[in-house]
Amino acid sequence: MKVAVLGAAGGIGQALALLLKLQLPAGTDLSLYDIAPVTPGVAVDVSHIPTAVNVKGFSGEDPTPALEGADVVLISAGVARKPGMDRSDLFNINAGIVRGLIEKVAVTCPKACVGIITNPVNTTVAIAAEVLKKAGVYDKRKLFGVTTLDVLRSETFVAELKGLNVSRTSVPVIGGHSGVTILPLLSQVQYAKWNEDEIEPLTKRIQNAGTEVLNAKAGGGSATLSMAQAAARFARSLVKGLSGETVVECTYVEGDGKYARFFSQPVRLGKEGVEEILPIGPLSNFEQQALENMLPTLRADIELGEKFING
């Protein structure tokens, strides 16, 4: 099994490289790529950690050598948010970066499962889909927006608020990966009883958690470490699924289009990537209203990505 990280010299990428070296199954090949010349050095650095994961690093304009034979590709390349920016401000720079990398994926490893980390995910996943479609290699079972950080944050905040064991706390998060499109289904959390006045503030905290980190870092960075752990968890789940295990994760994929062309919800992962998109289950009145309110934003984000490729 080979996992490639594109954008491996960045704040998320370096932390992700470290976590994958520690967490991927023995015998996995880990391929690190970034345009920055430091990338082979990042690979040497993590290669000194004693685990049975083999690491190679590549830099320069062309990611092809890093992508050859990849089963899983994680894309974290691009610019990060700074204070005062929202994820859509990143669009103009990151859209072109994702397009260029996906064009290489389409040629070099068209059957790989691709996880998009680069923001704005609501839009960059649509860009990736349209590039793969133009190349004639799009398989909607193999393209994912990595929204796992919303799940991690929800699990953490719910466990803190309710005094639950965080390792046993599971919170499905549906919708998209920015602002109002992030919808944690708090009504589905086991062993948590909610007061009406808790739901809305907690939902807003989860939706704005990225900004919480931005402000706390006082202009010195965005949520890189928690994002890296979220991406590592998703990568591990993909690898398990590809190896024949049954794993369920919330992730942003193209489904039946009931809510939007791309939508994050629980997905059963398997040997072909998406094995089954699971139902979102019963919603509270608050969640139902929040879902209806987010859809115009989510659909507009997706359309922006489609138009970027198709004009």
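Cβ atoms are placed via backbone N, Cα and C, with glycine included.
Sequence unchanged from the original; the noted substitutions are absent.
Residues or ranges marked as active site, proton acceptor in Swiss-Prot: His177. Here the Cβ of His177 (active site, proton acceptor) has 30 other Cβ atoms within 10 Å, regardless of which shown protein chain they belong to.
Swiss-Prot lists Gly7, Ala8, Ala9, Gly10, Gly11, Ile12, Gly13, Asp34, Asn94, Ile117, Thr118, Asn119, Met227 with the feature NAD(+) binding site. Proximity of Gly13 (NAD(+) binding site) to non-local residues of its own chain (separation of 6 or more, Cβ distance below 8 Å) is seen for Val5, Gly7, Leu32, Asp34, Val42, Ser76, Ala77, Ala228, given in sequence order.
According to Swiss-Prot, the substrate binding site annotation covers Arg81, Arg87, Asn119, Arg153, on the basis of similarity to another entry.
Taking a C-beta cut-off of under 8 Å and a sequence gap of six or more, Pro63 (variant position) has these contacts in its own chain: Ala4, Leu6, Tyr33, Leu101, Lys104, Thr108. Among the sequence features in Swiss-Prot, the natural variant Pro63 to Leu is noted as follows: In strain: 767 and 794.
DSSP classifies Thr64 (variant position) as helix under the three-state reduction. The C-beta environment of Thr64 (variant position), restricted to residues of the same chain at least 6 apart in sequence and closer than 8 Å, consists of Lys104, Val107, Thr108. Annotation of the natural variant Thr64 to Ile in Swiss-Prot: In strain: 432; the original residue is retained in the structure shown.
Counted within 10 Å of its Cβ, the other Cβ atoms near Val107 (variant position) come to 12, all protein chains included. In three-state terms derived from DSSP, Val107 (variant position) belongs to a helical segment. For the natural variant Val107 to Ile, the note given in Swiss-Prot is In strain: 162, 375, 723, 788, 800, 1008, 1124, 1158, 1180, 1181, 1207, 1233, 1247, a6062, e6158, e6229, e7066, f6237 and 1209.
For the natural variant Ala135 to Ser, the note given in Swiss-Prot is In strain: a7205. Taking a C-beta cut-off of under 8 Å and a sequence gap of six or more, Ala135 (variant position) has these contacts in its own chain: Glu103, Ala106, Val107, Pro110.
Swiss-Prot gives this note for the natural variant Lys193 to Glu: In strain: 176, 667, a7205, b7017, c1271, c6134, c7424 and c8032. In three-state terms derived from DSSP, Lys193 (variant position) belongs to neither a helical nor a strand segment and is classed as coil. Counting Cβ atoms from all protein chains shown, Lys193 (variant position) has 7 others lying within 10 Å of its own Cβ.
Mapped onto three states, the DSSP output places Gly7 (NAD(+) binding site) in coil. The Cβ neighbour count for Asn94 (NAD(+) binding site), using a 10 Å radius over every protein chain in view, is 23. Candidates Gly11, Asn119, Arg153, Met227 (binding-site residues) were compared with His177 (active site, proton acceptor); those inside 10 Å Cα-Cα are Asn119. DSSP classifies Thr118 (NAD(+) binding site) as coil under the three-state reduction.
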